[in-house]
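The structure under discussion appears below in the form of structure tokens.
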Amino acid sequence: MTEGVLPGLYLGNFIDAKDLDQLGRNKITHIISIHESPQPLLQDITYLRIPVADTPEVPIKKHFKECINFIHCCRLNGGNCLVHCFAGISRSTTIVTAYVMTVTGLGWRDVLEAIKATRPIANPNPGFRQQLEEFGWASSQKGARHRTSKTSGAQCPPMTSATCLLAARVALLSAALVREATGRTAQRCRLSPRAAAERLLGPPPHVAAGWSPDPKYQICLCFGEEDPGPTQHPKEQLIMADVQVQLRPGSSSCTLSASTERPDGSSTPGNPDGITHLQCSCLHPKRAASSSCTR
């Protein structure tokens, strides 16, 4: 069974990748196939094929950047990406964990705990866990150097945990609500998805009177991507857009105002004011937050 990890990002196995009913229901547009002999199976799907065996010594980390960019590009363009290996346990979970680490700033253990809340069988092998540890450490060091190099030049607001967790909280808790509302809470999971997400992300803010979450939600996580620049000098960093959340009184809808301004101060092509307004539903009202963070 395909499991939604974040809006636009799904985790499953080889059978899920061939299940036309599931693919259609989840509106899958992109698939990452990561196993020994990945092959494109459907004409209307964009594939990324990564031939990797599920053994601890395999350097799966070298595929992180390609996979992260593939997923990110898919989601930024409104698509839905399924990441699958043979059983949906180790290889695909490793890739999804690396992606969520990149766009939220969370450590791999926290991300894996959140994934297990919706897919209890998720379990990267020991070698892949070690590579996730190394990836997280290297990313944090790059982020620290990047922020230090910016202090004497352009503005670079410090990264705050509240900002980094904002999108993750909305996505994880909303996904958990949908799973509970549809009665699909995973068996053998000690905590419900919602309880596990709340334990990971902390208690939600006070819920205003009249707040009525709608399980049939549609959420877009708002991320900005740095200009890749000249081909000979590609930039590797992904940055989270400034996000402001405003609750609409008496409804479950809120407006996300996401600034897609680049680090150099320019705006995204085709969006001169640098602001994108998206409609979504979420579990809890959020206070407006505006900050930037780099990974």
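Placed from the backbone N, Cα and C atoms, the Cβ positions cover glycine too.
Positions annotated as active site, phosphocysteine intermediate by Swiss-Prot: Cys85. Sequence-distant contacts of Cys85 (mutagenesis position), defined by Cβ-Cβ distance under 8 angstroms and a gap of at least six in the same chain, are Asn13, Phe14, Ser33, Ile34, His35, Val52, Asp54, Arg91, Ser92.
Per-residue pLDDT, averaged over the domain 'Tyrosine-protein phosphatase' (1-141), rounds to 90. According to Swiss-Prot, the feature domain 'Tyrosine-protein phosphatase' maps to 1-141.
What Swiss-Prot notes for the published mutagenesis of Cys85 to Ser is this: Loss of phosphatase activity.
In the three-state DSSP classification, Cys85 (mutagenesis position) falls within coil.
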